[in-house]
Amino acid sequence: MSLEQKKGADIISKILQIQNSIGKTTSPSTLKTKLSEISRKEQENARIQSKLSDLQKKKIDIDNKLLKEKQNLIKEEILERKKLEVLTKKQQKDEIEHQKKLKREIDAIKASTQYITDVSISSYNNTIPETEPEYDLFISHASEDKEDFVRPLAETLQQLGVNVWYDEFTLKVGDSLRQKIDSGLRNSKYGTVVLSTDFIKKDWTNYELDGLVAREMNGHKMILPIWHKITKNDVLDYSPNLADKVALNTSVNSIEEIAHQLADVILNR
């Protein structure tokens, strides 16, 4: 009970006391005095009740403001929580992508190391050395890209005097595909990689690329990349190292232009 409420209760109690003190024996003058006192007390009580009413209204206003502020605070907390959830999901997604890229790089290094080991063992086991042909350029590509680009490129390079290792020119019926590819990789001065969406899906093309990377890891810079109907983001996702190399692009250069630029590098023109 507040102080004002206590005052009001005391006044009502006094009014009741005065009313109870009025009896049949009360003289007219005393009755008049008591009635006047009751009237004053009632007026005082009315003022107190009015003040209490004002205080109650103010309290309700304050409570409403506090409730509204609390609701706004809850909304802000919910919004911040959602923002944090979105940020956390993005960070998790970025971390997963980073781990995938890291795994691809590790797998490539493992494959390159295995390739070096396989080649070393193969060389050791071949006690009678065979003379293998040498090539200026090894062309690594997906079969889906032969018709529209790779075959015309290989033919144009030959016309320019470049000795090309290209499966249609080199492989014969009965040849071991893996042995011939290993021989071509070992005995080529340079290797051009025709990067396309089909290329990155193939096991054989990845095997060939691992062989070229292994050569480069031994200090021989030889990879000459060509982007064919592929975006930079695709290449970045596949191999950040390849994406960092200066590449020719079939969307910018014609087959003849690409062939001449390759020949200039290979033949030191």
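From the backbone N, Cα and C atoms, a Cβ is placed for every residue, glycine too.
Taken verbatim from Swiss-Prot:
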DOMAIN    133-266  domain 'TIR'
BINDING   S143, K172, K202, K245  NAD(+) binding site
MUTAGEN   S176 to A  Loss of NADase activity
MUTAGEN   R178 to A  Loss of NADase activity
MUTAGEN   W204 to A  Decreased NADase activity, makes about 10% 2'cADPR, 4-fold increased production of ADPR
MUTAGEN   T205 to A  Slowed NADase activity
MUTAGEN   E208 to D  Slowed NADase activity, decreased production of 2'cADPR, no production of ADPR
ACT_SITE  E208  active site
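Recorded features from Swiss-Prot, shown on the structure.
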residue: S143; record: NAD(+) binding site; DSSP class: helix
residue: R178; record: mutagenesis position; DSSP class: helix
residue: K202; record: NAD(+) binding site; DSSP class: coil
residue: E208; record: mutagenesis position; DSSP class: helix
residue: K245; record: NAD(+) binding site; DSSP class: coil
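Within 10 Å of the C-beta of R178 (mutagenesis position) there are 11 other C-beta atoms, taking all protein chains into account. With respect to their backbone Cα atoms, K245 (NAD(+) binding site) and T205 (mutagenesis position) stand 18 Å from each other. In terms of Cα spacing, the recorded positions S143, K202, W204, T205 that come within 10 Å of R178 (mutagenesis position) are W204. Non-local neighbourhood of K202 (NAD(+) binding site): A142, each in the same chain, at least six residues away, with C-beta under 8 Å from its C-beta. The number of other Cβ atoms within 10 Å of the Cβ belonging to W204 (mutagenesis position), over all protein chains shown, comes to 16. The separation of S143 (NAD(+) binding site) from W204 (mutagenesis position), Cα to Cα, is 10 Å. Sparsest Cβ environment among the recorded positions S143, T205 (other Cβ atoms counted within 10 Å): S143.
A straight line from the CA of E208 (mutagenesis position) to the CA of S143 (NAD(+) binding site) spans 13 Å.
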